Amino acid sequence: MSEGEGQAKNRLFLGIDLGTSHTAVMSSRGKKFLLKSVVGYPKDVIGLKLLGRPYVVGDEAFEMRSYLDIRYPLQDGVLSEISDRDIEVARHLLTHVVKSAEPGPNDEICAVIGVPARASAANKALLLKMAQEVVHTALVVSEPFMVGYGLDKLINTIIVDIGAGTTDICALKGTVPGPEDQVTLTKAGNYVDERLQNAILERHPELQMNVNVACAVKEQFSFVGTPTEVASFEFRAAGKPVRADVTEPVKIACEALMPDIIESIETLLRSFQPEYQATVLQNIVFAGGGSRIRGLAAYVKEKLRPFGDANVTCVKDPTFDGCRGALRLAEELPPQYWRQLGDVSGS
């Protein structure tokens, strides 16, 4: 066996969709998992005693949030270089993600990591610097491009990836998308949570509300257009259970996302050559957690009617379609060619 063959055999490929709210991972050995993009630290000595370790990552940290200092290292889908502390939090998350993929001691770890479509060069460089500490080779690519690659939709397609921190929109034209082919909006899932919390409190000021409750309402009832059911949810008021109809607040919050998304789709549609635009309209694909919004495809199709008859679809697996595309890219394209696609660290 040659040295090259030995290296290939010991390579572990990872597709990582690093999100503001959740991180999804798939490996070339069949490992597949989702965790909250959160790190928890004890608030005081009592918290340290309860936790029994210096920090905890993911869903476990979120469940212990009553006595932990909860940190989300990703803001609007990118790492924020505010202080050494912020960088340390991000490092703890990334280290945990790679460790959870269960690499062997002699593995060469090669990871493709998704970032928002218009992430800055500084943010990409910071992520790659951190990745270099835990993997041998890392490539950062735009999240909607990862989705398109996984779906074999790389030409005459517009991908709209609605995450928690950002909505990323990408025009795929048969080449690696450039900045002019992509849009990043900061109105996404977290924005809906905030709008929904405010809209509910405007109508029901007696309810005890926070963004976690608003998120639970959104995940159960989110819709745009005409409602198909009453959004009746059990809240708390003065500590007692109270059921309230929040159908209208849910509609208002979810539809608040739509104008910027529609405008961005229209702008990117016009960037295609005119002879391809009718074909592009047949390939509008929504991905990410926001693609679960009921009535989304029909709503967007109607808004795009002035441009022609559109075919709008939502991916079947919004949780893992991004990292699945990243893993497929990692496996199909040898790491020595990754620099042709984007920013790379390592070999």
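Positions of Cβ are set from backbone N, Cα and C atoms, glycine also.
Under a cutoff of 8 A between CB atoms, and with a sequence separation of 6+ in the same chain, the neighbours of SER21 (ATP binding site) are LYS36, SER37, TYR72, GLY163, ALA164, GLY165, GLY189, ASN190, GLY289. Annotation source Swiss-Prot lists ATP binding site at LYS9, THR20, SER21, ASP76, ALA164, GLY165, THR166, LYS218, GLU219, GLN220, PHE221, SER222, GLY289, citing experimental evidence.
Swiss-Prot documents GLU143 to Ala as a published mutagenesis change and attaches the note Wild-type subcellular location, MamK filaments no longer dynamic. Protein polymerizes rapidly in vitro, has lost ATPase activity, filaments no longer disassemble. Only partially restores magnetosome distribution.
GLU143 (mutagenesis position) is surrounded by 32 other CB atoms, counting those within 10 A of its CB over all protein chains shown. The Mg(2+) binding site annotation in Swiss-Prot covers GLU143 and rests on experimental evidence.
Neighbours of ASP161 (mutagenesis position), defined as other CB atoms within 10 A of its CB across all chains, total 35. In Swiss-Prot, a mutagenesis experiment is listed as ASP161 to Ala, annotated with the note Wild-type subcellular location, MamK filaments no longer dynamic. Only partially restores magnetosome distribution.
A simple way to gauge crowding: the CB of ALA278 (mutagenesis position) has 15 other CB atoms within 10 angstroms, across all the protein chains here. Record note (Swiss-Prot) on the mutagenesis of ALA278 to Asp: No longer polymerizes, used for X-ray crystallography.
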Completion exercise
Candidates GLU143, ASP161, ALA278 (mutagenesis positions); nearest Cα to GLU219 (ATP binding site) turns out to be ASP161
Exercise for the section: For GLU143 (mutagenesis position), find which of the recorded positions ASP161, PHE221, ALA278 come within 10 Å, Cα to Cα. Expected result: ASP161
